[in-house]
Amino acid sequence: MLFVFILFLPSCLGYIGDFRCIQLVNSNGANVSAPSISTETVEVSQGLGTYYVLDRVYLNATLLLTGYYPVDGSKFRNLALRGTNSVSLSWFQPPYLNQFNDGIFAKVQNLKTSTPSGATAYFPTIVIGSLFGYTSYTVVIEPYNGVIMASVCQYTICQLPYTDCKPNTNGNKLIGFWHTDVKPPICVLKRNFTLNVNADAFYFHFYQHGGTFYAYYADKPSATTFLFSVYIGDILTQYYVLPFICNPTAGSTFAPRYWVTPLVKRQYLFNFNQKGVITSAVDCASSYTSEIKCKTQSMLPSTGVYELSGYTVQPVGVVYRRVANLPACNIEEWLTARSVPSPLNWERKTFQNCNFNLSSLLRYVQAESLFCNNIDASKVYGRCFGSISVDKFAVPRSRQVDLQLGNSGFLQTANYKIDTAATSCQLHYTLPKNNVTINNHNPSSWNRRYGFNDAGVFGKNQHDVVYAQQCFTVRSSYCPCAQPDIVSPCTTQTKPKSAFVNVGDHCEGLGVLEDNCGNADPHKGCICANNSFIGWSHDTCLVNDRCQIFANILLNGINSGTTCSTDLQLPNTEVVTGICVKYDLYGITGQGVFKEVKADYYNSWQTLLYDVNGNLNGFRDLTTNKTYTIRSCYSGRVSAAFHKDAPEPALLYRNINCSYVFSNNISREENPLNYFDSYLGCVVNADNRTDEALPNCDLRMGAGLCVDYSKSRRAHRSVSTGYRLTTFEPYTPMLVNDSVQSVDGLYEMQIPTNFTIGHHEEFIQTRSPKVTIDCAAFVCGDNTACRQQLVEYGSFCVNVNAILNEVNNLLDNMQLQVASALMQGVTISSRLPDGISGPIDDINFSPLLGCIGSTCAEDGNGPSAIRGRSAIEDLLFDKVKLSDVGFVEAYNNCTGGQEVRDLLCVQSFNGIKVLPPVLSESQISGYTTGATAAAMFPPWSAAAGVPFSLSVQYRINGLGVTMNVLSENQKMIASAFNNALGAIQDGFDATNSALGKIQSVVNANAEALNNLLNQLSNRFGAISASLQEILTRLEAVEAKAQIDRLINGRLTALNAYISKQLSDSTLIKVSAAQAIEKVNECVKSQTTRINFCGNGNHILSLVQNAPYGLYFIHFSYVPISFTTANVSPGLCISGDRGLAPKAGYFVQDDGEWKFTGSSYYYPEPITDKNSVIMSSCAVNYTKAPEVFLNTSIPNPPDFKEELDKWFKNQTSIAPDLSLDFEKLNVTLLDLTYEMNRIQDAIKKLNESYINLKEVGTYEMYVKWPWYVWLLIGLAGVAVCVLLFFICCCTGCGSCCFKKCGNCCDEYGGHQDSIVIHNISSHED
C-alpha cells in the first residue's frame, strides 16, 4: 500500500495555515490523468542509463559489471506536473507518488528558455524518502540559481509541496515551498553542485544499496558521473516529483518533462576506450544478441553456435516484495516496561502486521544472550512471520539454570514450560533495578477461592521474584476445611493432586496446609490463613544492580505473513516480466517467469495463488495492485546460431516444442518472424529448409542439421531473417560408391543378426574383515630378552601397525564410496507384475537400504498389535478394578455388557449365590427405583422390590466369600512363615558347626603349605643357580644370535602376512572400484560396453547387498546368430579424403559400401551421422615393444651348512628337586551330620510353600454408552406420564385432578370405587 503524505501521517506533515506551505484555498480536487509514456526508449548502447563506478578507472577494457541499471529498451514516464496559481489534491497520490525500490534513472528537461525572467529553478524538485516526517531522512534534489542543492535531512514535508520557479514572488524569501521546519532540521548532507544551465536535459541516476544512497549526474545522454553518496542506514521506499508552479513567458510553450524509469540490479557489458570513457554498453539480459556479446565478452562476437544459459535458464533478476510502510511492532517497549511479571504469572503478547529490527531490539534491551530452537539465530534476521508471540518474566537469581532447554528445574516444571518443538528464540536481558518492579501474582482461581492474597502471602519487596516449587490441581468438590474439628460448611473432601505445567499454561495452584484453614462462622465460607499456602519460594532478580529477565520469542509461520524483521530487508524491486528471475514475495522464495494478467479471483486479503500441488502459480502486488502469473523457468538448453553479419541469432530450444516456448514466456519475442518444430526442438528466426542439403556448414546444430545465413536473402525477402535450417551432407553417397577405396584392406568379421534375453549373476567383493596385530606379542610372547632385542629392529612393529591401519582406512574409504554410489540416484523397487507365471520372487532390497521409518521396531506382535478398548470407550467408561476369587469374570462374560442381565447372571461359589459387589450408576438407579416403588404402593408394587433385595443379598454373599478367602490366605501365610523361621534357624546352626570344622582343617593345611613353600624356595634357588651357570657358559653373542634367529623367522612370517594383506586390500580396492563403476554404469544407466554388465548387450541391472560385497543381477540380449561380412576400418574418397565409421563398420552390401553398427547387422547409407571426415587417407602404424618377465630363480646356500654354523653342544646339570611330603598334613573333613541338618532345614522350607487361594484382579467398565442413557430417559418419561395419569384417575392427586377438568370427570365414579376397595382391602 502506498502512503500519501498528509492523509496518512498528519502528525508528521505540514499543517494547514503554515506560512511556509501553500494554503488549501489555493488547491482544487481536479482529477489528473496518468503519467504519459514516452515514445523514446532507453537506448543503452552509448552508455545512457549507466554510470562510472566510484573510484575505478578502466582503460582499453571490455568487461562485465553488475550494478543498478535500467532495462534496455524500457520506456520513460513523465512525472512532472504543472501548475500556475493552484495545485490539485489528486497530484499527491499514486501514480505520481511512486515506490523507489532499487532506484530510478531520470531524464529532466531544461526549462530555462520557457521560464520568466529572474527564475531560479529550471526543473522540478524531487524528494526521496519513506515517511516524509521529522523522524526519518528525506533526500531532496532542488535546483536554484544554476546549482543543484542536495540535502539529506529529517524534513517535515508540507501537505501540498511544490516547486516555484520564482521563489521571491510576493516578498517570500524562501527557497522552496515544500517543508515546514522553522529551525534547521537534522541533516547528514547539505551540498551544492554546479549545474550546466545551457544543457538541453539533465540526467540523474539515483539508487540505494546497503543503507547508502548514491547520486550520479550528467548533462548529456551518456554515462553519468558521481555526484555524492551518503549513508542513511534506512531504506528509502518512495519518491515524488514536486509540482512545478510557474507562469511562462509570453508566447512560449511550457511543458515540464521529468522522465523516469526504474532501475534493477543486472549485469552490463562495458567497453572503455584509452581514456577510460564508456563508448558502448550492452544489457546482458535484453536480447539474445546481447547475451552472446556478454558470453563472449566482445562487442563483435564471431560467427558460431553458442549455448545460452544466462537469460533463458538461470535467473537474471530479482523480484523482492514486502508490505511497504508497516508500523513498528515496538517489541522493545513491551520488553522494557517497568512492571515485570514473576514466573508464576508470566505474560504473553502477540505482534502481527508490523516490522521489527532485531539488532536494534537486542541493543535496546542490552541482551546478554540469544539462543534459538529449531532455527538458526542468523536466519531470523530479514525473515517474515505470520506473527510473533513473546513470553516474559523475571528470573530468580538462583534458578537461572532452570531455563535451559530440556531442564526439569522448578521454573519449567511448575511455572513456565518451554516448548522444545516450537520454533522459538530464548532471550536473556537485564534492566536497571530502578526501572523494574516485580509483579508477583498468583493466577490460581482455586487458591483465591479460599482467601489467597498476593501481598499478604508473597510480601511487597520490589525485586523479589516468586516462583512455584510444586503445582496442585483439585476437583470442584475439594474443600480444605472439611475436618471434623473445624466448623465449616464443607461436607466432602478430595485431596489436591500434584501436577506439572504444560506448554502455554500457568500453575493451577499452590499447596495448602488444611490445618490452617477454617472459619468460626460457617456462613462465611472456608478461609485459609496466609501461612497455609506452601510449595513456593522467592529470590531476588538482581545481579550487579540489574534485574535479569527472560523472554521466549515464538516465531509463528516462518516465511509467511507480514510480521517482518527489517535487519536484512531489501528495498522493493520492480516486477520484471518475461524473464527468469529469483523472487522473494513476502517471505516466499523461488524462481520463475512473471507475466502480467488481469485476475479478479483474489480477495482483498489474498496475495498468492497456488496450484493443486502446492506450487506458487500467481501473485498480486499489494503495491501496484497488479496481478501476475508465475511460470517455471526453462531448464533446458538453448542454442543460438549467430552470424556476425546478422543483427540477431537463430535459436534452437532443444527438446521442447514451440507452443511451450511461447505459452511460458521463455522467448523474449512475443511474435517472432518465423518459427517451427523440428525433431531437435523449437527453431526460431529461421526458415525450414531441411529438405535441402549443404556440403559445407559454419553453424552446425548437430544431428546432421545446419543453419545457413545469407545477407542477400535477408535483404530481398522481408519475411525472412536470412537464416535457414538445412541438412548437412559433406558428400554425395553415389559419388562415394563410384570413387571409394578401402583403407588398409578388407577383413572378415562376424556381426550379430539375432538375439535372446540373457540373465547373469555376479558377486563383487567390496570389503573384508579388519585385522590388527600385537607385533611384540606375536614375535616374542612374554620373553623379556626377546623383547629387549626386538627394540634393536627399530620401527618395524610400528610400521606393521601403520600398514594395517592404512589397510583398514582404505577398506573404510572404499565402503563409504560404495555406499555413496548406492545412495545417489539408485531407484530401488520390486519387480512389477508382468503376467509371466512361474516361481519368480521379488528381489528384497531392504538389507541394502536398512530400516526406514517408524515401523522398523513394530511387527504384528509388537506394540501396534496390542488391542484393547477404543479411545471412545475409554472416554465414556470409568475403570474399576475388583478382587476376583473366581466369579467376577464369569459374571461379566455372562452379562456381555448388558446390565439388565444382572440377576440372570448370578454365579455360584461353593454352593452360595454371589454377585460382584460393585454397581454402576445405572444399576443403582434401577434398583433404587424398584425399591422406592415397592415402598410407595404396597402390596401391588411389592414385587418391584424383589430384584433389589436379591441383588443386595447376592452382593453381600460376594463380599463374604471374598473376605473368607482373604482370611484363609492370611492364616496360611502366618503358619507357613512360622515354620520357615524354625527351619532357617536350624539351618544356621548346622552351617555354624560346619564352618568351625572347616576352619580347623584350613589352618592345619596352611601351616603345611608354609613348609612346602620353604622347600620350593630352596629347590628353585638351585634351579636359578643352574640356569645362571648355563647362561655363563653360553657366550653373549651366541645367545643373541639364537634369539635373533627366532626373531628373524617370525618377522619374516609377519612380513609375508602383511604383504598378503596389502595385496588383498589392493584387490578389494580394485573390485570395489569396479563395483562402483558397475553401479554407475549398469544400475544407474545403460552401458554400451559389451559383456561389461553381464554377457552381451546390456539391458538392465539390479544390485543387492551381500556379505562382504554386492550381488548384481544383469539382464542383456545375447547374440545367437551371426553373419560374416567384409568390413573396412575406413574408406578413401577420390584418393584424398578419408572416412571413418562411428561406433560401427563400413561393409560391402551387394557391391555397395554401407554402414552397420557393431552390435547388430543392419546396413544403411553412409551419412555424416555415422561417419567422421578425415583430412587424408594416410594410416599411422605403431609397433608394440617386446617386454618379458624375469624368470630366473635365486640360489640360496645349503641348509645343513647354515645349521651347523649355528649349532652348539649344550650341557645341563639337573638340580635336586625332591620335596618333603611327610610334613604335609592331609586331613579329611566329615561334615555328614551338618549337611543332614541343612538338608532337613531345606526340606522344611520347601514344605512351607503357601498355596493361596487365587484372588485375581478384574477390570470392568461401569458406565453405559450414550444410547443406553437415551433409552433410560425415554423410559423415565413414559413412567412419569403413566404415573401422572394414574394419580389423576385414582384421586391421589387432587391438584392434578382439578387441572385435568373434564378429562377425569367421566371416570370419577369408577375411581371412587377403586379407592374404597383399596382402603377396605388394606384394613382387612
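Glycine residues also receive a Cβ, built from the backbone N, Cα and C atoms like all the rest.
Heads up, this one's the original sequence, none of the swaps are in it.
According to Swiss-Prot, the domain 'BetaCoV S1-NTD' annotation covers 15-296.
Residues annotated as domain 'BetaCoV S1-CTD' in Swiss-Prot, with sequence analysis given as evidence: 327-566.
Close to Ser33 (mutagenesis position) in the fold, though at least 6 residues off in sequence, lies no residue with a CB less than 8 Å from its CB. Quoted from Swiss-Prot, the note on the mutagenesis of Ser33 to Arg is: No effect for infectivity on murine cells.
Swiss-Prot gives this note for the published mutagenesis Ser33 to Gly: Complete loss of infectivity on murine cells.
In Swiss-Prot, a mutagenesis experiment is listed as Thr62 to Ala or Ser, annotated with the note No effect for infectivity on murine cells. With a 10 A radius on its CB, Thr62 (mutagenesis position) counts 17 other CB atoms from all the protein chains.
Same-chain residues at least 6 positions away in sequence with a Cβ under 8 Å from that of Leu65 (mutagenesis position) are, in sequence order, Val53, Gln267, Tyr268, Phe270. Quoted from Swiss-Prot for the published mutagenesis Leu65 to Ala or His: No effect for infectivity on murine cells.
According to Swiss-Prot, the mutagenesis experiment Tyr162 to Ala, His or Gln carries the following note: Complete loss of infectivity on murine cells.
According to Swiss-Prot, the mutagenesis experiment Lys183 to Gly carries the following note: Complete loss of infectivity on murine cells. In the three-state DSSP classification, Lys183 (mutagenesis position) falls within coil.
Note on Arg82 (variant position): other Cβ atoms within 10 Å of its Cβ, all shown chains, come to 14. Natural variation at this site is recorded by Swiss-Prot as Arg82 to Thr, annotated: In strain: Isolate C12 mutant.
Listed in Swiss-Prot is the natural variant Asn98 to Ser, annotated as follows: In strain: Isolate C12 mutant. Cβ neighbours within 10 Å of Asn98 (variant position), excluding its own Cβ and spanning all shown chains: 21.
According to Swiss-Prot, the naturally occurring change Gln159 to Leu is described as follows: In strain: Isolate C12 mutant; associated with altered pathogenesis. Counting every protein chain shown, 21 other Cβ atoms lie within 10 Å of the Cβ of Gln159 (variant position).
Swiss-Prot lists His716 to Asp among its natural variants, and the accompanying note reads: In strain: Isolate C12 mutant.
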*Spatially speaking, which of the recorded positions Gln159, Tyr162, Lys183 is closest to Thr62 (mutagenesis position)? Use C-alpha to C-alpha, please.*
Tyr162
*Would you please pick out, from the mutagenesis positions Tyr162, Lys183, the one with the fewest other Cβ atoms within 10 Å of its Cβ?*
Lys183
*asked:* On a C-alpha basis, identify the one among Asn98, Gln159, Tyr162, Lys183 that is nearest to Arg82 (variant position); the candidates are the recorded positions.
replied: Tyr162
*From the Cα of Asn98 (variant position) across to the Cα of Gln159 (variant position), what is the distance in angstrom?*
17
*Fill in the CA-CA distance, Lys183 (mutagenesis position) to Tyr162 (mutagenesis position), as an integer in Å.*
20
*List the Cα distance (Å, whole number) between Asn98 (variant position) and Tyr162 (mutagenesis position).*
16
